[in-house]
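Novice: Taken from Swiss-Prot, the feature active site, nucleophile covers D25. Per Swiss-Prot, the feature active site, proton donor maps to D27; the stated evidence is a curator's inference. The feature Mg(2+) binding site is assigned by Swiss-Prot to D25, D27, D253. In Swiss-Prot, a published mutagenesis experiment is listed as D27 to A or N, annotated Reduces phosphatase activity 30-fold. Among the mutagenesis entries in Swiss-Prot is T29 to A, noted as: Reduces phosphatase activity 45-fold. Experimental mutagenesis is annotated in Swiss-Prot for T197 to A, with the remark: Reduces phosphatase activity 55-fold. According to Swiss-Prot, the mutagenesis experiment G252 to A carries this note: Reduces phosphatase activity 30-fold. The note that Swiss-Prot attaches to the published mutagenesis D253 to N is: Reduces phosphatase activity 25-fold. Record note (Swiss-Prot), mutagenesis E257 to Q: Reduces phosphatase activity 45-fold. The unchanged residue is displayed.
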Amino acid sequence: MNNDTSKKLGTLVSDDGPVNVYVWDMDETLILLRSLLNGTYAESFNGSKDVKRGVEIGRMWEKHILKICDDFFFYEQVEECNEPFLDSLRQYDDGKDLSRYEFKQDDFSTPTDDLNKRKLAYRHRAVAERYEKGLCPFIDSESMSGLDELYNVTDEYTDRWLSSARAFLEQCSCVEESSDGTSAIEQSSQDIHILVTSGALIPSLVKCLLFRLDTFLRHENVYSSIDVGKLQCFKWIKERFNHPKFRFCAIGDGWEECAAAQALQWPFVKIDLQPDSSHRFPGLTPKTVSYYFAAVYGNSDADSSKE
């Protein structure tokens, strides 16, 4: 662990107790998309949900995700160049000012050499900067209203799955409202949220923006396991937060994150789509997850204070 990493960890660790690191899956965990598209979400309700309506909602999300990926996040150029996280090529980035850089005219191609790796690193830096600014600089008010409406329609159709998942993240984070109505995480927050998705990196970042998760998931905490596997991503996360006070818990619906968590002896919370399950949204709470932490790491004052 280098000095910079040690300093960053020092700002996250206090004398108040352990720091919980929540390692999330995305689809069918923090959001619903795949199960809308293939109908499995609606089918789990045994006829009380309109399957076709769910598919329509999922297709609308797909359309918006791909458009924003292509229009603002270079996805047409980098689709075949997926990396596990945005900083993976930082060593090739020379820090060039990108404010007037012509991304469409730099002859970027598959990064098999240092020059194209640098060009890809430029794109990753630009993506990170755009992600941190949110959608407002790129989307007009009419389009934003349409996205808000789609979010609300989806939340209603899914019985508040989206807003309940977001509320979970908010309860585990110190969130401050700014004068312009936006939210920001206080640096003193004792919990960390990390996303490890089996989807491609750029679309996953765009999903975070569209599903209002970017307040809680910074770009450096979003990983794509599609090429390297979830176990490797989990190992990187464990290495990043290499301090006795950090406690890890994986939350997802798939076998791969379960196996990866077991390999590292982390607690794992299995998300279940079934309507009568408590391990879904709404239903899952920080209090419930605190029992999983306690089972592996023992009780703490922080656990007993969860509501």
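Sequential numbering from 1, following the chain as shown.
Each residue, glycine too, has its Cβ placed from N, Cα and C.
In this structure the noted substitutions are not present, so the sites keep their original residues.
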Novice: Using C-alpha atoms only, work out the spacing between T197 (mutagenesis position) and G252 (mutagenesis position) and round it to an integer in Å.
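Specialist: For T197 (mutagenesis position) versus G252 (mutagenesis position), the Cα atoms are 10 Å apart.
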Novice: Among the mutagenesis positions T29, T197, whose Cβ has the fewest other Cβ atoms within 10 Å?
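Specialist: Taking T29, T197 as the mutagenesis positions, the minimal 10 Å Cβ count falls on T29.
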Novice: Specify the secondary structure state of E257 (mutagenesis position) as given by DSSP, simplified to three classes.
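Specialist: For E257 (mutagenesis position) - judged by DSSP and reduced to three states - the answer is helix.
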Novice: Near G252 (mutagenesis position), which residues of its chain come within a Cβ-Cβ distance under 8 Å, counting only those 6 or more away in sequence?
Specialist: W24, D25, T29, C258, F268, V269, K270, I271
Novice: Among all protein chains shown, how many Cβ atoms are found within 10 Å of the Cβ of E257 (mutagenesis position), not counting that one?
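Specialist: 29, counting other Cβ atoms within 10 Å of E257 (mutagenesis position).
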Novice: Using the alpha carbons only, what distance in Å do you get between D253 (mutagenesis position) and D27 (mutagenesis position) once rounded?
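Specialist: Approximately 8 Å lies between the Cα of D253 (mutagenesis position) and that of D27 (mutagenesis position).
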Novice: Counting only residues 6+ apart in the same chain, whose Cβ is under 8 Å from the Cβ of D27 (mutagenesis position)?
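Specialist: D27 (mutagenesis position) has long-range Cβ partners L33, R34, S35, T197, S198, G199.
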Novice: List, in sequence order, the residues of the same chain other than D25, D27, D253 whose Cβ lies within 8 Å of the centroid of the Cβ atoms of the recorded Mg(2+) site.
Specialist: M26, E28, T29, L30, R34, T197, S198, G252, G254, E257, I271
Novice: Need the DSSP three-state call for D27 (mutagenesis position) to compare against my parser.
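Specialist: In three-state terms, D27 (mutagenesis position) counts as strand.
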Novice: Go through D25, D253, our recorded positions, and report the one whose Cβ sees the most other Cβ atoms within 10 Å.
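Specialist: Counting every other Cβ within 10 Å of each candidate, the maximum falls on D25.
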